[in-house]
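See structure below.
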Amino acid sequence: MKASMFLALAGLVLLFVVCYASESEEKEFPRELISKIFAVDDFKGEVRECKGFGKSCVPGKNECCSGYACNSRDKWCKVLLGK
């Protein structure tokens, strides 16, 4: 009986701690998001966007994102295998 009461109390305390932590993160989230948006705008002209899976590409131009390669036959980014 004492062990089950202790486990129930410990579970409630753990639930309280998790809820409190997630609530404090939610309050910080808008500020972090805004700061990241403005930081990205500063380097917008310098950063080259890569193309993901299935996007059309030109072989040899290295347009695909990391882990993908432009397939010369189909001319779209595929998963890079074996290298």
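Please read every residue number as a count from 1 along the shown chain.
Cβ coordinates come from backbone N, Cα and C, glycine included.
The Cβ neighbour count for LYS51 (mutagenesis position), using a 10 Å radius over every protein chain in view, is 16. For the published mutagenesis LYS51 to Leu, Swiss-Prot gives the following note: No gain of activity against hNav1.7/SCN9A.
The note that Swiss-Prot attaches to the published mutagenesis GLY54 to Trp is: Low gain of inhibition activity against hNav1.7/SCN9A (IC(50)=2.7 uM), and gain of binding to anionic POPG liposome. Important gain of inhibition activity (IC(50)=440 nM), and gain of binding to anionic POPG liposome; when associated with S-71. Long-range Cβ neighbours of GLY54 (mutagenesis position) (same chain, at least 6 residues apart, Cβ-Cβ under 8 Å): TRP76, CYS77.
Record note (Swiss-Prot), mutagenesis ASN71 to Ser: Low gain of inhibition activity against hNav1.7/SCN9A (IC(50)=4.0 uM) and no change in binding to anionic POPG liposome. Important gain of inhibition activity (IC(50)=440 nM), and gain of binding to anionic POPG liposome; when associated with W-54. The unchanged residue is displayed. DSSP gives ASN71 (mutagenesis position) a coil state; it is part of no helix or strand.
Per Swiss-Prot, mutagenesis VAL79 to Trp is noted as: No gain of activity against hNav1.7/SCN9A. Taking a C-beta cut-off of under 8 Å and a sequence gap of six or more, VAL79 (mutagenesis position) has these contacts in its own chain: PHE53, GLY67, TYR68, ALA69.
LYS51 (mutagenesis position) falls within a strand when secondary structure is assigned with DSSP. Cα of LYS51 (mutagenesis position) to Cα of ASN71 (mutagenesis position): a distance of 13 Å.
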